[in-house]
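Each remark here refers to the structure printed beneath this line.
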Amino acid sequence: MATALPRTLGELQLYRILQKANLLSYFDAFIQQGGDDVQQLCEAGEEEFLEIMALVGMASKPLHVRRLQKALRDWVTNPGLFNQPLTSLPVSSIPIYKLPEGSPTWLGISCNSYERSSSSREPHLKIPKCAATTCVQSLGQGKSEVGSLALQSVSDSRLWQGHHATESEHSLSPADLGSPASPKESSEALDAAAALSVAECVERMAPTLPKSDLSEVKELLKNNKKLAKMIGHIFEMSDEDPHKEEEIRKYSAIYGRFDSKRKDGKHLTLHELTVNEAAAQLCVKDNALLTRRDELFALARQVSREVTYKYTYRTTRLKCGERDELSPKRIKIEDGFPDFQESVPTLFQQARAKSEELAGLGSQQAEKGMAKQMELLCAQAGYERLQQERRLTAGLYRQSSGEQSPDGGLPSDSSDGQGERPLNLRIPSVQNRQPHHFVVDGELSRLYSSEAKSHSSESLGILKDYPHSAFTLEKKVIKTEPEDSR
């Protein structure tokens with residue numbers, strides 16, 4: 001089944017996108033549903049896009065939907081791949097199927113009116129080169145003939161009828177249209193301000209560059225025939241030759257050089273243009289840098305880093321001044337709110353004072369902790385000393401108790417002596433008169449035990465010794481309890 005050919009610019013754009021995605025079978029369905037606006041497909045939301053896919057019968061084939069989405073993304077990001085540059089002209093209602101016979105216009109726009117509009121209102125506007133890039137055109141030089149411009153197949157019945165080969169038609173060739181893919185386009189150059197900044201930076205850097213020896217350069221060119229054939233003629237030109245700088249720029253370019261394999265439609269970035277300009281300026285100052293491209297590249301990048309920052313900053317400031325607006329990088333300060341930029345030093349001072357105060361409090365806490373620890377150590381030492389004294393007292397008490405008789409009274413000789421005494425002079429045992437529980441001081445207990453032994457051994461049967469011994473025993477009693485019944 002033959003696919004219908006596009007009649008408008010919108011249909012042609014859709015045709016190219018479907019052709020890129022290998023989905024030309026859906027072209028008729030898109031046209032029948034009125035889907036000749038590619039911009040609508042690109043800006044459609046998820047639900048709207050799925051609805052369009054259902055209308056054209058693509059919703060049931062998700063892989064086809066993915067291919068179409070990828071082609072749409074490529075068309076937005078790099079329209080040069082489709083040989084269809086983006087323009088500000090309407091995407092529909094621009095007939096390319098048939099031109100009015102005998103009209104000196106193309107696409108409904110007069111050449112003179114285009115020149116006026118391109119010079120006054122839209123200086124960057126490019127006429128779409130649909131016919132020049134998508135059709136096979138056969139034009140005669142100075143002859144009047146009818147040519148056929150086939151969009152896809154020469155045998156197709158729908159042909160675009162050609163016209164007289166006028167000067168206006170010749171001006172629509174790809175070389176004269178100034179397409180974005182042309183590396184010699186006027187936009188592939190820095191503006192005057194940026195070039196001036198590069199020149200100033202190179203002037204400052206020039207005294208620091210090492211001086212090249214011309215004899216070494218000639219020796220290098222003599223040994224390298226290929227390099228000599230390429231740039232040898234530049235060293236033979238005089239400085240007054242107007243073509244010397246042009247040749248230097250041609251062979252000093254780092255990016256997008258005439259012999260580089262750069263993809264069609266890819267523009268040079270601001271960084272690349274700056275590096276190329278810096279390399280050209282450096283080679284003008286020192287022609288020998290043409291033979292040392294690695295060193296030239298490093299120097300050009302150094303210049304680019306400095307120039308790009310300064311020029312971009314200055315341009316932004318100038319644009320903001322022209323619009324009488326605040327810089328996008330400046331913090332907007334509302335009325336009634338403090339200036340936080342001015343309060344930063346104050347906040348810093350306050351934070352510093354707080355840190356010093358916290359440090360002082362920390363030292364005080366450390367001192368208090370040390371004092372507390374010393375108090376605890378002293379208390380512990382006193383407690384240990386008290387425990388030691390208590391243990392000593394208990395030991396002395398146990399020692400004094402062990403030295404006494406097993407029944408708790410006086411020694412056995414005392415009892416024996418009492419047995420020899422008359423009945424009327426006998427006294428009850430100390431055990432019968434001494435309570436069970438009493439507390440005795442260590443030293444007095446020891447004194448009591450020694451005195452008791454001496455009295456019991458020296459005054460057996462003597463009555464006068466009893467009161468003294470009884471007095472001594474009465475002094476030792478602290479707590480009186482009933483006698484033991486045993």
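Including glycine, each Cβ sits where the backbone N, Cα and C put it.
Per Swiss-Prot, these features apply:
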MUTAGEN   Gln33 to Arg  Loss of transcriptional repression; when associated with Q-64
MUTAGEN   Glu51 to Lys  Loss of transcriptional repression
MUTAGEN   His64 to Gln  Loss of transcriptional repression; when associated with R-33
Densest Cβ neighbourhood among Gln33, Glu51, His64 (mutagenesis positions), 10 Å radius: His64
Glu51 (mutagenesis position) and Gln33 (mutagenesis position), Cα-Cα, nearest whole angstrom: 12
Reduced DSSP assignment, Gln33 (mutagenesis position): coil
Rounded distance in angstrom between the Cα atoms of Glu51 (mutagenesis position) and His64 (mutagenesis position): 15
For His64 (mutagenesis position), the three-state class that DSSP assigns: helix
